[in-house]
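Student: Take a look at the following structure, please.
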Amino acid sequence: MGSRASTLLRDEELEEIKKETGFSHSQITRLYSRFTSLDKGENGTLSREDFQRIPELAINPLGDRIINAFFSEGEDQVNFRGFMRTLAHFRPIEDNEKSKDVNGPEPLNSRSNKLHFAFRLYDLDKDDKISRDELLQVLRMMVGVNISDEQLGSIADRTIQEADQDGDSAISFTEFVKVLEKVDVEQKMSIRFLH
């Protein structure tokens, strides 16, 4: 089965994905195999429904938000390259990557890109700030009915009050980064991919 995956990916495509995402040859081959097993329509793309069949996403309270991150605006299918680009945000940063070429593009799994990815999970209307309502929606997704609306409102208000530095009653990306400056985002937003 692994050989099927490697034969369908051209060497040049494999090299481009490797360069763009930082995944190893064997990781790309393994993830391609996973991609094709999820591709129920066998058309080389995944739909939202394909993602919803992944048990870990189905039970994750933010599963729908994570699934949405795989799709470009207005798109309802994602190809293998787009799939890999999104997964690259969750690739752990290796020691040898910390001293990468400063003139090259920033790796998709950099702290900055991981923070942008996390910010987009909260910024539901894509206006580059997290409003009280957006924060409430995400909190509601995470805790369900276990906490009253009043308590959730209090948590949202306190969070915005602590993070909002410019007084606009919302959290900008800069404010989001400031709040998370002491959080090990690189570790918390990483998934170990087998080599």
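Glycine is treated like the rest: Cβ placed from N, Cα and C.
Marked as Ca(2+) 2 binding site by Swiss-Prot: Asp164, Asp166, Asp168, Glu175. Per Swiss-Prot, the feature domain 'EF-hand 1' maps to 26-61. The domain 'EF-hand 2' annotation in Swiss-Prot covers 71-106. Swiss-Prot lists 110-145 with the feature domain 'EF-hand 3'. Swiss-Prot gives this note for the published mutagenesis Val138 to Ala: Predominantly located in the cytoplasm; when associated with A-139. Predominantly located in the nucleus; when associated with A-139; A-179 and A-180. For the mutagenesis experiment Leu139 to Ala, the note given by Swiss-Prot reads: Predominantly located in the cytoplasm; when associated with A-138. Predominantly located in the nucleus; when associated with A-138; A-179 and A-180. Val143 to Ala appears in Swiss-Prot as a published mutagenesis result, with the remark: Predominantly located in the cytoplasm; when associated with A-145 and A-147. Predominantly located in the nucleus; when associated with A-145; A-147; A-183 and A-185. As a published mutagenesis entry, Val145 to Ala appears in Swiss-Prot alongside the note: Predominantly located in the cytoplasm; when associated with A-143 and A-147. Predominantly located in the nucleus; when associated with A-143; A-147; A-183 and A-185. According to Swiss-Prot, the mutagenesis experiment Ile147 to Ala carries the annotation: Predominantly located in the cytoplasm; when associated with A-143 and A-145. Predominantly located in the nucleus; when associated with A-143; A-145; A-183 and A-185. Listed in Swiss-Prot as a mutagenesis experiment, Val179 to Ala is described as follows: Predominantly located in the cytoplasm; when associated with A-180. Predominantly located in the nucleus; when associated with A-138; A-139 and A-180. Record note (Swiss-Prot) on the mutagenesis of Leu180 to Ala: Predominantly located in the cytoplasm; when associated with A-179. Predominantly located in the nucleus; when associated with A-138; A-139 and A-179. While the structure shown retains the original residue, Swiss-Prot records the mutagenesis experiment Val183 to Ala with this note: Predominantly located in the cytoplasm; when associated with A-185. Predominantly located in the nucleus; when associated with A-143; A-145; A-147 and A-185. What Swiss-Prot says about the mutagenesis result for Val185 to Ala is this: Predominantly located in the cytoplasm; when associated with A-183. Predominantly located in the nucleus; when associated with A-143; A-145; A-147 and A-183.
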Student: Do you know offhand how many angstrom separate Ile147 (mutagenesis position) and Asp164 (Ca(2+) 2 binding site) by C-alpha?
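Tutor: Distance between the two Cα atoms comes out at 24 Å.
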Student: Including all protein chains displayed, how many Cβ atoms other than that of Val183 (mutagenesis position) lie within 10 Å of its Cβ?
Tutor: 12
Student: Between Val185 (mutagenesis position) and Asp168 (Ca(2+) 2 binding site), what is the CA-CA distance rounded to a whole number of Å?
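Tutor: So the Cα of Asp168 (Ca(2+) 2 binding site) lies 26 Å away from that of Val185 (mutagenesis position).
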Student: Tell me the Cα distance separating Val179 (mutagenesis position) from Asp164 (Ca(2+) 2 binding site), rounded to the nearest angstrom.
Tutor: 10
Student: Take the Cβ of Asp164 (Ca(2+) 2 binding site) and count every other Cβ within 10 Å, whichever protein chain it belongs to.
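Tutor: That number is 18.
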Student: Taking the Cβ of Glu175 (Ca(2+) 2 binding site) as the centre, how many other Cβ atoms fall within a 10 Å radius?
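Tutor: So the Cβ neighbour count for Glu175 (Ca(2+) 2 binding site) comes to 19.
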Student: Ten-angstrom check, please: count other Cβ atoms within 10 Å of the Cβ of Ile147 (mutagenesis position), all chains counted.
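Tutor: The Cβ of Ile147 (mutagenesis position) has 15 Cβ neighbours within 10 Å.
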Student: Hey, how far is Val183 (mutagenesis position) from Asp166 (Ca(2+) 2 binding site), Cα to Cα, in Å?
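Tutor: Rounded to a whole number, the Cα-Cα distance is 22 Å.
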Student: Measure from the CA atom of Val138 (mutagenesis position) to the CA atom of Leu180 (mutagenesis position) and give the result in Å, rounded to a whole number.
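Tutor: Approximately 17 Å lies between the Cα of Leu180 (mutagenesis position) and that of Val138 (mutagenesis position).
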Student: What counts of helix, strand and coil residues does DSSP assign across the domain 'EF-hand 3' (110-145)?
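Tutor: The breakdown for the domain 'EF-hand 3' (110-145) reads 24 helix, 2 strand, 10 coil.
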Student: Just the number: how many Å between the Cα atoms of Asp168 (Ca(2+) 2 binding site) and Leu139 (mutagenesis position)?
Tutor: 20
Student: Given the recorded positions Asp166, Glu175, Val179, state which is nearest to Val143 (mutagenesis position) when distance is taken between Cα atoms.
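Tutor: Spatially nearest to Val143 (mutagenesis position) by Cα position is Val179.
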